[in-house]
Each structure stands twice: as structure tokens, then as C-alpha cells.
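In what follows, a structure is listed as C-alpha cells, so that the remarks can point back to it.
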Amino acid sequence: MQQSHQAGYANAADRESGIPAAVLDGIKAVAKEKNATLMFRLVNPHSTSLIAEGVATKGLGVHAKSSDWGLQAGYIPVNPNLSKLFGRAPEVIARADNDVNSSLAHGHTAVDLTLSKERLDYLRQAGLVTGMADGVVASNHAGYEQFEFRVKETSDGRYAVQYRRKGGDDFEAVKVIGNAAGIPLTADIDMFAIMPHLSNFRDSARSSVTSGDSVTDYLARTRRAASEATGGLDRERIDLLWKIARAGARSAVGTEARRQFRYDGDMNIGVITDFELEVRNALNRRAHAVGAQDVVQHGTEQNNPFPEADEKIFVVSATGESQMLTRGQLKEYIGQQRGEGYVFYENRAYGVAGKSLFDDGLGAAPGVPSGRSKFSPDVLETVPASPGLRRPSLGAVERQDSGYDSLDGVGSRSFSLGEVSDMAAVEAAELEMTRQVLHAGARQDDAEPGVSGASAHWGQRALQGAQAVAAAQRLVHAIALMTQFGRAGSTNTPQEAASLSAAVFGLGEASSAVAETVSGFFRGSSRWAGGFGVAGGAMALGGGIAAAVGAGMSLTDDAPAGQKAAAGAEIALQLTGGTVELASSIALALAAARGVTSGLQVAGASAGAAAGALAAALSPMEIYGLVQQSHYADQLDKLAQESSAYGYEGDALLAQLYRDKTAAEGAVAGVSAVLSTVGAAVSIAAAASVVGAPVAVVTSLLTGALNGILRGVQQPIIEKLANDYARKIDELGGPQAYFEKNLQARHEQLANSDGLRKMLADLQAGWNASSVIGVQTTEISKSALELAAITGNADNLKSVDVFVDRFVQGERVAGQPVVLDVAAGGIDIASRKGERPALTFITPLAAPGEEQRRRTKTGKSEFTTFVEIVGKQDRWRIRDGAADTTIDLAKVVSQLVDANGVLKHSIKLDVIGGDGDDVVLANASRIHYDGGAGTNTVSYAALGRQDSITVSADGERFNVRKQLNNANVYREGVATQTTAYGKRTENVQYRHVELARVGQLVEVDTLEHVQHIIGGAGNDSITGNAHDNFLAGGSGDDRLDGGAGNDTLVGGEGQNTVIGGAGDDVFLQDLGVWSNQLDGGAGVDTVKYNVHQPSEERLERMGDTGIHADLQKGTVEKWPALNLFSVDHVKNIENLHGSRLNDRIAGDDQDNELWGHDGNDTIRGRGGDDILRGGLGLDTLYGEDGNDIFLQDDETVSDDIDGGAGLDTVDYSAMIHPGRIVAPHEYGFGIEADLSREWVRKASALGVDYYDNVRNVENVIGTSMKDVLIGDAQANTLMGQGGDDTVRGGDGDDLLFGGDGNDMLYGDAGNDTLYGGLGDDTLEGGAGNDWFGQTQAREHDVLRGGDGVDTVDYSQTGAHAGIAAGRIGLGILADLGAGRVDKLGEAGSSAYDTVSGIENVVGTELADRITGDAQANVLRGAGGADVLAGGEGDDVLLGGDGDDQLSGDAGRDRLYGEAGDDWFFQDAANAGNLLDGGDGRDTVDFSGPGRGLDAGAKGVFLSLGKGFASLMDEPETSNVLRNIENAVGSARDDVLIGDAGANVLNGLAGNDVLSGGAGDDVLLGDEGSDLLSGDAGNDDLFGGQGDDTYLFGVGYGHDTIYESGGGHDTIRINAGADQLWFARQGNDLEIRILGTDDALTVHDWYRDADHRVEIIHAANQAVDQAGIEKLVEAMAQYPDPGAAAAAPPAARVPDTLMQSLAVNWR
């Protein structure tokens, strides 16, 4: 069943119900079987799969709370902290713990929680588990911040759940509550109500009514009771008759049926009727059939002493159809079902929540006759008490003295009338059942033998009497309602107001019905006839009043003026005529009694008196109130002009409602005045008549009573008006949608305001954002709340809503910038990499969660709509995308308080960054921020001066303790708006955010992946971590500690202590009045006073003194303003930047960087290699000891520079660049520096030259323009940078750089190094051994070496894009003899250098070809496969990396192959050379032409083992060989001898002797008759053409001969013929020397004849090819004797083999 609980649902309602599909099928079957509608509360979705899995469900004996998070979701944890109560107050947890103990003490068990794999899958899909690694479970729930959970697989394939507190030692099992059998429990399926059909009780009603007697007996008792009742029409007898009539119905519907009680100690925990019990058992039997446990454990909410108020109810009809209904829909549905004969039994013991549900949804349901509603006195008198309480009387209720005041704060009257309402619906059904029973009884009377006609007559009379009583009750009810509504503080709902209106308009009809029915019932009783004549008149007057009231109501309609005037006339006529008619009836009756008759005469004077009475009846205060009400409507019209433009029409609707209310109340006031006047006139006329004073008295009493009734009807009239407007709202989409338009309109109004657009545009500029995402929380308007209250819709709206827009430059743009989930508290920013959005909250962001509203009667005529926020109220989660986002949290609500302002909880913020560089502007809330990738910043600048933060580093995390003292925080609470509507008062709660001041508040933020932290205005303490942090204290006396990493520290205003810690830190200071303590710690640290700080703006500066800083003393003296002085104490600071004023700065003995910035500064470097920069202004710079650098950037002043000791440099590279100059320089160059004359001339854009005095300076760096740099007799470094520079070194070993441009470089005397750089440069070395460094390939430079041994170096050229464009792998082509270097790897290219006087060349990293000249050259190949040729002279060739080719040519040369497989071309006749192969397998080659081997010359004699090579028999021609592996001979007769390594020896032409030596060698004889001896090792021998001889013997290893045909070839083996064993191995011939491991293979001997040798010699014998074949065939007949046998054993060899050996070896 586990696999199918989500499958098989018939519709969306089934799925939403949470009931497993298989169980639900059984429920529908039971509904059909029992002919009853079944209603259920929604099942927790986390319990759905558990029920389907067969988990047991809890009964009423379990009071503990289930869990809605983590692995235990749906179960009932023994530890309340693991339940849905997690995070609640300690006292709540303590009470929950008691509930758990109570459950365990009464038959329940604690069970170790285990889960199935399917359950784990569900938890993942539901988002309750977000990950699992090695059994450890992850989740987003806050509980996982306090607890760790893991699962372990058990032997039965389930997973045991364990937990421990974070940081705890051992895991323990999670225990949940189970039943007595040890099966875990989950929530059961709660039945809300059952509606059985009346047909279920027809038989039981009859037997119950008769109580064992016949129907005839029952009717006889009824007849006798009715006979007794005819003695009078007093209240007691009418009640008695009514009770008799309904006796059977009450029992029939089960309200008095046997109940089942279960007890737990003295507590009544459950009530269930017989029918409910029957249904429950049927449902559980169906559940068992599909593998579930009991799913329903108790009765319905109809018998629950503490019922719930649900927003939705799941309904299964008697036909098996299912649907999901809201409260309002349920009300209508129950009414429809009642009309079809189904009985709904309400709960009599509802508390506040339950009563509200039935007041709003069921109290005025269709099918409940108005006569059976709350205020019927007979109903009230017969209401039984709730359990344990006494029954109130009507009088007690009206006095509000019923003893109910202690119940949950509910007013006594409200609770009592609630019981009446509950009874009203039941008694309506009882009335219908009574009628059925009485009709059945009458028919039974007629059918039974022996029953007289009188019995049938009394049956009819009993029914008639019941109808009379019903009609009378309707009349009494209508009058009671009118009276009740006229009292101050009356309690009534909008539904009651509707009932009242119906009663008022039906008054005339009710009066006639009562008169007719009662007269018929008592027909024949003459003593009552006269009385009812008067009663008939009174009822006729009642009809007139009703008509008058109806006409008055028409005045409230939107009717033409003429129609309203007619209605007013109708009022006067009806009331006047009715009153006169009543008075006439009374007068005539009295006159008849006295036998006196007389006409009615009204004197003119009496009419005048009546007019006076009319004027007196109009109250000035009443008129004033109506006028004020009209003015308020005008104000609402003004509001409507703007709200209507944004789609909300409610203000206009409310204005019209008040105008209609004003008209209605004016009409009632006028009618009342007219009635008083008419009454007075009638009394006067009666007094003048014959009837005299009695008529006047009666008339006065009647008109006074009617006037009171009319005033009482005023409230129903305006209530009907409110109902009419409520219907209008329903017709316009319903209240929820209607009032949401108010929120939308208020949002649009603000979003389109000029002020907001400007503010957001400024924010975008200030934050350097690409757009601003504005989140606006909008509160409903006061006028909308007022309209909702009047129309009874205050519980059908939202008081706040959240809207999101994107703005660019203050204008709204399309797109969905965030995904907002208010219910779950989620904000996801939809941003992409490269964007720079900013998120801000335009209005304070309210708490997350959904709003639930409940309207409850709280006084006589008072209603209160309560609001409650449900869901995840304590946390917002904000998730960023990949952009660089600014998130402003300043206006996020930090606290949630209740209606009394008591703190419920703080609201936390989870902010999850993306890949960008994000900035979070924090507020007072508790924040957890994970910055993710990028460089992220959190700023607390919004905190006040009395607040402080303490930041500590915990590995990758920062913990930020915020101490808020008397701070302002945004707080959300509940406010109440009170609206008086006539006598009705509506108190409507709504969500409201305010800026509140708190005393002391401590919150702790956690920050992860954050690099930058900015403090607030208070005294903060901030400690960094191991990363490169940016820490700013803000205002206040702060303490900053950078920790490890290269940090930037900003103390800000106040007396700060700033510690750099490890790493190269930067301190940003201002010139404030505060003294600070600065400690750089380890690393190279810098203090900067040139950063503009806000505190400087508040100082009126008098003078231009900046700072006096002395790093050696550890002080920085500051003059922030006139007569103000402060000192910063510094230590472990290496670098310091001055202010924008005139500073004095001195370093210490460390390597300092000192920068004056603006102002006329004096800077001393002292010891160490310092960097000094004066900045703008007339500066004096002293380098003193050390190799110092002076950075010059101001060409408009003259500075004084003294380098002092050491090698010092003055650098002008930052002085002139396109961002500085505004016009071409007058002289067309940047600087002219002459160190020999100790000055530097600077050409300014103003055409004025300025000179810097430079002393003791060795080096100069020029500008980007045309410079002239001249050295002195010292070793100078002169760098021209850009422009066409002239650089002259002078004496000394100088380093000259031309930089960009066509430069002229002159080394002059000394061993100079010259770099031309970009451009066509001319470089002259002058005297000395100079070095020319060439770095570009696509230019034409002229290089003149001058005197000395000069070198041109192209090794850096390959690193530039100019080399080998389209010529991949080719370097330079240099020929010193021709004086040309082609730089693109081919001769004749356009990019070449002209060289002269150059002796040495260094090639590139590519393949170069470098040729020397007649001088002694040094040629270096560097990288690549180079070709180096020394030419004449004693040269040095170095191949470098790569497989190089080296040729020394003439002269005594030294050739070094270095790395790679190099090839040396050597002339054997050229003696005295050194050839060193270096790494790799290198080859010496004597084969080339011109190697001294002319005709008649001798061949080469070479020994790699001895390391020499010479002409044959001419040792004086010897050359030294080192690290050479291979050799190639000449065309003569050569002798090539290898060494112990693996050699390749190639004899080429001639009759060569090749000897491999030890190692696995390759010998190639090539042309000629060669002698090849592999010697030791496994060698490959290639004889080639000619008559070749191969030598082999003991100790030679395993050699292979590769013959290719031609010549007469021989193998000579140093062994006896009897030691050789011949065998065929594939196509090869193998010859083995027995007794050894040596073997000789002739490759492909059997493939064809070209691969064979002609003869083999062994000792003094030989064998030819034919003999070899015979030996192979003969030996193939015998097993190989192996290497151990020295010769074939003669004793075992047949004579045939011996004969073959003898015959073939000769």
C-alpha cells in the first residue's frame, strides 16, 4: 500500500485531503452504505504516507505534539524539542514533556524510530531532508543547527534514526510514542461531522416516540395534554404544547441517544454517539482491508469539548462524491443538504474558536427558519446547560448575569446566545420531524380499528396547534429582535441583521398568520373573540408599520428624488392610518361595552399641538451627526479620486454607503417624529371624543411603544444596507480579491511617486548598481478596513501584502527580479553574472507567514476580528544569484510582538550569496550570511552610536555579537481599528510595523565566506580571519585585528586600536582629533593618511600642516585643525602615506615606502631600501642609507632629491602620461636628466621648465615621451620608456633601456648592457664587452658592438608576438660574416637587424640558424632545434635545448650539444676539437663533404670507449669525444669501435671494421666488404652490399644478422662444429652454441635466398647452404639438448646424425 497512497486519486480535493487513496475508497463506500454525508479535517501530509505504510494512529489519550521537520516528521517524538514545538519557550517545552509522560503512563510506549527506504525518499522529495553523506543527514530546518542526525541501516533493510546535540559525544536513538504493541503512532483522521439522512431514523423514531406503546397511546397522551392546554393561552401552556409536539423528533435525530464515555482519571476525553461509533467502526474495518491500522480514533467535532476551527473541510457525500469546501461554502452546502432531508447536529460546547465557525458559517444557514434563531425566548428558556454549568434564564442573559464570564474571556451573553444558536438549527429539524410524526399519527388514527373520529380530530387539532405556536413564535421572535436591536450594546452578527430584516419585512404576514391561526384554533370560544378583535387591530397596525418601514428602507436605495418623496408620503399615511385605525378599534370596543357611540373629531388647536410635537421630536444632535457623516463621505470621495486611478473603488463605495446610511437614519428620525406627532394628535382627538381619557391613555401607550420599536428598527435598516454593500463586494469578485486591490493600489501609488523614483535613482548611483530591486510591504488603508468592518468582511482580507519591482534610474522596468514566497519566508534574487543589482526594502519588510483572521462576538453589540500569523514567522531566507549584488536589510522587521506589545520572537535572516562580489547592509535582526564565491562585504553602518558589535573569527566563519542599547528597530505587531456602525462596534486587528526603541537587545550573526566587515557608529571590536579582510570600525572607539592575511583596516572616528596581525596590511587613517594605537604586526604594513574621511568635513582647518610621522619613534603627530593636536602611536609599520597637506615623514631602518601626496613634504628614508614619493608640491626627499627609489609625478614644481648612500633611482615614469598632460610639451620631450651635472629638467605643459636637484643618484627612469638620459662615471641604469629617447651611459658598466620608440643608445665606456625595445633602434656599445638584448622581432635595429667582445642576445624575442608569425617553429637566421640577422627565420625578410662588431650570438627558444665569422665566436642555440656553424676561429658552440646540429669548422673549437639528441659534423683532419654531446643520444658524423678526406686519404679511426677520433694511423689529428653515443664513418676504410653503451655505428662506403663493444649495438656496414663484430650484448648486424664477414662466438649474446643479398658473405664462429646446433624458427635460422646462452639468428633465412649467407666457418671446418639445410633436417629429428649439453651425446645419437655431421662439415 506504501507505493500506491499517492495514486488513484479521483480529483484534486482527494489529493489535498491527505487521506491515502486506498483508505479514501473505503470512506466513500461507507458514506454510501450509511446514507450519510461524512466530513473530515485535512490530514497532515507528512502523516499520509505513514498511514498508508501501516503506521498506527493516535487516540485521544495521546496529548504530545507531532513533528513537522526532519526525519521524525509525522511521528510524535518523546523529546518535545524534536516536535513542531522546536524553538518554543522553555515553559512550553516543559508542559509538552508532561504530556509525553502522561501518554507513556497510560498504556503507550517509547519506540526507537526506524524508517523504510520509501519513507526516506518521501522526506527528500518533500524537502525535509536536503542531503545525506555517510549516513549524516542535512536539512534546511533550524533544528539542524542544534542537533545532528544520522541513519544506520538495520538487518531488516530499514534505517534507524539517531541524533545528538551539536558538539555532543554519542548518538542516541530518536524515540517516538507508540501504541501498546510497540507500533509508532502518527496523527489520525479526524471526523469533522456526520450528516445522516432522516430516513435512517424513521423506524427508530416511531419506536422511540412510543417508548414501547402504540402510536395510538402516544396520541391519546398528546390529546389529553392538548385538552389541558386549551384552558388558556398563557406562556406556560403554549410551551407545554410545543414540548409535547416535538417529543419524538429530539430522540429520533440522536441528540439524546446513548453516548459512549471514556475516562482518563477524572478527565472526560471523549464523547461519541451510537451512530458515530457505528460509522467509525465501519471506516476502520475498511482501512484494515487495505493494510492500514485504525484510522479514526474518536467521535466528530460535534462532540468535541475543545473543537478546532478549520478553514477547509473535506466532504464525502452519501453518493460517494468528494469536494473541498471553505467555511462559506460549507455553510451553503449544509443548508442544501438539510433541504434534502439530511440532519446536521452542531456542537453545544464550543469555545471561542468553534463558536466563531458556526456563528459565521452555520448560524444563518439556509433551511433554518427565522423563528428558530438565537433570540427566541422559548428556545433560550429550554436550552440545557453545557457540561458542568447551570442553565441561564432569559432575564439573566439580558442582565449579563449568567455566570459564564470565566470561560476564556468570552462574555456571558455571547456564550449563552451561542448555545441558543446551536440549538436553533437542531430544533428546526425537530420541527420538521414533529410534523412528520404528527401526520403519521393522524393517518394511523384513521387506519386503526376502534379509533373514533374525535381522535382523528384531535390529531388534526394538535398539528394545527403546533402550526399556531410556530406562527406565534415567529411574531414574538420578530418583536424580540426589534426590541433587542434597539438596545445599546446588543450582540448581533451580519447574519442576524439579515434575519432581522427578513423578520421586519415579514411582520405583517406573520401578524395575519397568527391572527388567523389562533382564531381558528380557539374558534367557538366567545370569551376570546373580543380580545382578538383588538389583537387583530394591533396586528393590522403592525402590518402598517412594516409597510412604513419598507418605504423608509427605499429611501436608502439609489432612487430618483420623486420616488423618495413618494416614499416619505407613504410613511406618513401608513403610520397615521394605522394608528387611527387602532385607536378607533379600541374606542369602538370600549364604546360597545358602555353602549356609547360617538364620532372622532379633531380640533384645529389639536393639530397645531401635533405640529409642535413634530418639531420638538427632531434632535439637533441627531441632525449634527448626520451632517458630519455627510462631510466624511466627501472626504472619502477625495481619496477615491487617487485610489480609483489605480484600480481600487472601495473608497468611493464607502462614501456612497455613508450617504445612504445618512439618508436612512434621517428617514427613521423623521418617521419617529411624525409618529410622535400623530400619536399626540390622536390622543387629543380621542380626549375630545366620547371615549375620553381611556382612549388617550391607550393611544399614548401604543404610539410610544411603536415609536420605541421603530427606533429599534433603525439598526436593522442600516444593517440591511451594509448587507447590500457586502453583496456588491461579492459580485465584484469577493472580499478577498476586492480588498487586495486596495493593497495593489497603495503599492502602485508609492511605486509611481516622484520622491521614490528619485530616492531609488540616488541609491543606484551610490551603490554603483545596474538596477535597484524594490520590495514594498503595503498595509491596507484605514478606509478599506472600515469598509470591511461595516460589511462584515474583516475576516476575509489581508492587511498587508508584499510587492517587488525593478527600477533603473528610478524608472520601473519589466521582468521578475525576485521569486517571492511570503508564506515560507523566501526571497530568491534572479540575477546573472555580470549584473550589479541592488535589493532594498522600500517599506519595512513584514514577518513571513500567512495571515489568518477570525471574527468573534466580544460584547453585546461588539465584534472583534483577530489576526494571527501562521507558518514560518521567525525567518526570512534571501538567496542571491551570480551577480554582484547589494542587499540592504535596514528596513527588515526585526521583532514580532503580540497584540499587547509583548515580544513573541525575533525574526532571523538567512542570506545566501552567489558567485558575485556581494554587499549586505545589516540591521538589528539575527543574520546568517553565506557569501558564497566572490569578495563579499557585510556592513553594520546602520547601527547607532550606543550600539556595538563584537566580531570574532572561527575558521572560515565570523560570529558577530550585536549589542543594541536603546536602539530603534522595526517591530511588527497587531494594531486595532475601531469602527462604530450605528449601535454595532467593530474592532478589527491588522498587522502594523513601527519603528520602536528597545532597551537592550543582543543578537549574534554568523557570517561565512565574507572578506569585508564594516562596523557601526558604536564602540566595535572586529577580528579578521586568515583571508585578506577589509575591516572598518566606523565611528566610535573601535578595536580592529586583521589576523592573518593581507588586510585593509579602517579605524574611522574615535580612539581606535588597530592591529594588523600577520600579512601585508594597510591602515587607512584620517586627520581626526582622536589618538589611535596602530600595530602592523608581521608582514609589510602600510598606514595611509591621504584617505578622505567624513570626520575631516566637520573640522574647520586653519593652516596647512599635515602630519609629522617618525616610524623610528613610532609616532604620527596630527594637526587636524587650529589648536587641535593628536598623536597616533604606531609600531611594526613599514610604509606610510602622508596627508594632502604639508607633511614631515621619516622612516626607520627597515625597507620603507614613504609617500607625501599633496603638499610641500619633507621625507627621509633613513636606513633600508626605501621608496620615496613626494607627490604634488615642492618636496624634499632624502634617501640616506640603502638602495632607494624616488618616484616623481609632478612636472610643475622643482623637488630636491638626495639619494644618500647606496644605489639610488629616480623614477619619472608616472609624471607624464595621457591622463596628466593637457597640451603637447613645448620641447616635445619629457625630461632631460644629466647625472653628471646633478639635475633633471622637466618640460611642463605650461611651457615652463622645472628642475629637480638630484644628488647621489645612480639610476634614472624616464617618461613615456622623448627623454634624454645621461649617466655619469658610476654604473648607471637608464630607462627611456616610451618616446624616441637618447640614452647615454657614460663611464661605468651601465644598463640602458630604450623602451618604446626609435631610440639611440650609447654604452660609451664600460661593459654595458643595451636593450632597444620597441621601435627601430640604434645601439652602440662603445668600449668594453657589451651585451645587446633584443626583445622584438618585427623591427629593424642597428647594432654596433664597438671595441671589446660584444654579444647580441635574441633569447627573449621568442616571447613576443612578432616572432614566427606564420612561421611556426622558426627562430632567427644570423650570419655574423654577412652582418645580418633575419628575425623571422628566413633570409631576406623585412624584419632584420644590421650587426657589426658583434662576436657572440644567443638564439631564441625556436629553431635558429646561426653562423659565425672569422673571429672567435660564442654561438648559443638556446631552445629549439638549432643549426650552429662556427666558421673560422676558435669558436664555442652551445646547442642548448633541442636536437641541434653543430659544426665547428676551421679552428680549434669546443662544441657542446647540451640537452637533446645532437649531431656533430666533424672534419677528421681538423685536430684539437672538443665534442661534448651532453644529455641525449648524440652522434659524431665524418661523412660530409669537405671533411679532409680527399682521394688517397686515410679513413677514420674512432673509439667511443676511449673518447677520441683521428685519421687512420695519424694520432696527431686526434679530437676529444665526450658523451657521444653514435658515430658515422667516412667513404674510406674506417675503424669504428663502440663503448659499453648502446651504440649505432655506420661505416658507410669503404671496407670498414665495426666493433660494437658491450651493449646492445646496431652495426651498419653499408657499401664495401665490411667486418662486423657485435661483441657482447644483443646486437643487430647489417652487412649491406659487398662481401661481408660476421664474427660470432662464445660470450657474444644473441645477435641477429639482417642480410639483403649481394656479395659472398661469411659467418665465422669461434666454436667447434660439434658445438653448434641448427634449428629453424619460423622463417629464421637459429644457430646455437651448445653449453652457452649464445645464439645467432639469420633473419628471414627461409623467406628467400637474398637473406642467406653463403658459408659458415666453425674452427677449421665450413658448411655451405645445402649442408646447413641437411643439418637442420637431421637435428630436427631429435630434441634440443639444451644449453647444458656441450655436444650431442654420441651414445644416444643414431649413426644417421653422426654421418650427417661428418658429411656436411668439411
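Here the Cβ of each residue, glycine as well, is placed from N, Cα and C on the backbone.
Annotation comment: Swiss-Prot describes A349, Y350, G351, V352, A353, G354, K355, S356 as ATP binding site, evidence class sequence analysis. The mutagenesis experiment K58 to Q is recorded by Swiss-Prot, whose note states: Abolished adenylate cyclase activity. Here the residue is the original one, while Swiss-Prot reports the published mutagenesis K65 to Q with the comment Abolished adenylate cyclase activity. While the structure shown retains the original residue, Swiss-Prot records the mutagenesis experiment D188 to E, N, Y or H with this note: Loss of adenylate cyclase activity. Quoted from Swiss-Prot for the published mutagenesis D190 to N, Y or H: Loss of adenylate cyclase activity. Annotation of the mutagenesis experiment W242 to D, G, R or V in Swiss-Prot: Reduced affinity for altered affinity for calmodulin without affecting the adenylate cyclase activity. Quoted from Swiss-Prot, the note on mutagenesis experiment H298 to R, P or L is: Loss of adenylate cyclase activity. Experimental mutagenesis is annotated in Swiss-Prot for K860 to R, with the remark: Does not affect ability of Hemolysin chain to be activated by CyaC.
Within 10 Å of the Cα of H298 (mutagenesis position), the following mutagenesis positions from the list K65, D188, D190 place their own Cα: D188, D190. The mutagenesis positions close to D188 (mutagenesis position), defined as a CA atom within 10 A of its CA, are K58 out of K58, K65, K860. The local packing around D190 (mutagenesis position), expressed as other Cβ atoms within 10 Å of its Cβ over all shown chains, amounts to 20. K58 (mutagenesis position) sits 11 Å from K65 (mutagenesis position), taking the CA atoms of both as reference points. The distance from the Cα of K65 (mutagenesis position) to the Cα of D190 (mutagenesis position) comes to 15 Å. Here D190 (mutagenesis position) is positioned 34 angstrom away from K860 (mutagenesis position), judged by their C-alpha atoms. When other Cβ atoms within 10 Å of the Cβ of K58 (mutagenesis position) are tallied across all protein chains shown, the result is 24. Of all Cβ atoms in the shown protein chains, 23 besides its own fall within 10 Å of the Cβ of H298 (mutagenesis position).
Cβ neighbour count for D188 (mutagenesis position) (all protein chains, 10 Å cutoff from its Cβ): 21.
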